[in-house]
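Here's the structure, in structure tokens; my notes come after.
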Amino acid sequence: MNPQIRNPMERMYRDTFYDNFENEPILYGRSYTWLCYEVKIKRGRSNLLWDTGVFRGPVLPKRQSNHRQEVYFRFENHAEMCFLSWFCGNRLPANRRFQITWFVSWNPCLPCVVKVTKFLAEHPNVTLTISAARLYYYRDRDWRWVLLRLHKAGARVKIMDYEDFAYCWENFVCNEGQPFMPWYKFDDNYASLHRTLKEILRNPMEAMYPHIFYFHFKNLLKACGRNESWLCFTMEVTKHHSAVFRKRGVFRNQVDPETHCHAERCFLSWFCDDILSPNTNYEVTWYTSWSPCPECAGEVAEFLARHSNVNLTIFTARLCYFWDTDYQEGLCSLSQEGASVKIMGYKDFVSCWKNFVYSDDEPFKPWKGLQTNFRLLKRRLREILQ
């Protein structure tokens, strides 16, 4: 690979930033992706800055009559691929946890997403947040699927807001001491793209990848670095005590600076908008990586109080801040409104693995301490609810 492409730049010129990061939803003539990255190493509760830089690459492979241009436009020279090649080439230790943030002018293409998905699966010690200035061909079904695949792979996908642009301007642009100046319709463009991405990601996923399940559903008593919640659900429409319709899926936190939408809220929003009918009875089961926070527990309890036709059972892998009285009261409020709250045991993990994980027919492999932690968490939950 060309070393001039593989090695990052420190900054870009002001005109380059304004021209390539303009957040107009439909924009022509920008055939390059610019990627500003920030890599941090997690150490305890602190994130230590490790490196920053800028990559540039073509949006899509193109045929060029000039051989040198043809080489440059190859897929491996996309900005995302340049970053992965550079990052993996540093031979970083597997026992370190890395937090990567990309600020990109365009969201990644499908071939890049395939590589990013594989990279995340092979590096469970890495988390990736992608803040995009624009969405590439977002009206096309295949490109919407690209965003869903990133989301499903565990990457956090969001639209760049004012704070993101100002941060990029300060850290990745030769700004000569000048402040970032938003352009005409900046806020309107952000709102439009934000709504579009939220709509794309609002529907449940079919399943998750094995490395995500093993990382996020491991029933540790102290689970550092699990900063988001995953929720697997089954929903049955019942008539005369028999199921006549079934649906299942997976939700995860949406990275939303306005609402910080937890997985429970994602489910309620989807369920109320697309499914709920007052004359139908529902049996809903959740398998969650974390028990609900006080705010989500309160919303779910209020929902159950208003909808007596919904019966909810919650199996949780871990108890979130179980020593905190607000979290304890949240669990109690769920129980008081009729929700059955339980700790996930071995059979529940196996059931999740079979129904919500792309397992390729591989069996579930229990981790050391699963049964011991289950008993401890079960006893703790019983003490909270009694």
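For all residues, glycine too, the Cβ spot is worked out from N, Cα and C.
Here is what Swiss-Prot records for this protein:
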BINDING   H78, C109, C112  Zn(2+) 1 binding site
MUTAGEN   D140 to K  About two-third loss of anti HIV-1 activity
DOMAIN    187-334  domain 'CMP/dCMP-type deaminase 2'
BINDING   H262, C293, C296  Zn(2+) 2 binding site
MUTAGEN   E264 to Q  No effect on Vif binding
ACT_SITE  E264  active site, proton donor
MUTAGEN   L268 to D  Resistant to HIV-1 Vif and abolishes Vif binding
MUTAGEN   F271 to A  Resistant to HIV-1 Vif and abolishes Vif binding
MUTAGEN   C272 to K  Resistant to HIV-1 Vif and reduces Vif binding
MUTAGEN   S277 to D  Resistant to HIV-1 Vif and reduces Vif binding
MUTAGEN   Y282 to A  Resistant to HIV-1 Vif and abolishes Vif binding
MUTAGEN   E337 to A  Resistant to HIV-1 Vif and reduces Vif binding
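Within the same chain, the residues at least 6 positions away from F271 (mutagenesis position) whose Cβ sits under 8 Å from its Cβ are M235, V284, listed in sequence order. Straight-line distance linking the Cα atoms of Y282 (mutagenesis position) and C272 (mutagenesis position), rounded to a whole number, equals 12 Å. Taking H, G and I as helix, E and B as strand and the rest as coil, DSSP gives the domain 'CMP/dCMP-type deaminase 2' (187-334) the counts 57 helix, 38 strand, 53 coil.
Counting in whole angstrom, S277 (mutagenesis position) lies 22 from C296 (Zn(2+) 2 binding site) by their C-alpha atoms.
Put simply, C296 is the one of the binding-site residues H78, C109, C112, C293, C296 whose Cα lies nearest to the Cα of E264 (mutagenesis position). The Cα of E337 (mutagenesis position) lies closest to that of L268, out of the recorded positions H78, C112, H262, L268. The distance from the Cα of C112 (Zn(2+) 1 binding site) to the Cα of D140 (mutagenesis position) comes to 17 Å. Listed in sequence order, the residues S229, A263, E264, R265, P292, P294, E295, A297, E299 complete the 8 Å Cβ shell around the Zn(2+) 2 site centroid, once H262, C293, C296 themselves are left out. Per-site Cβ counts within 10 Å over the binding-site residues H78, H262 peak at H78.
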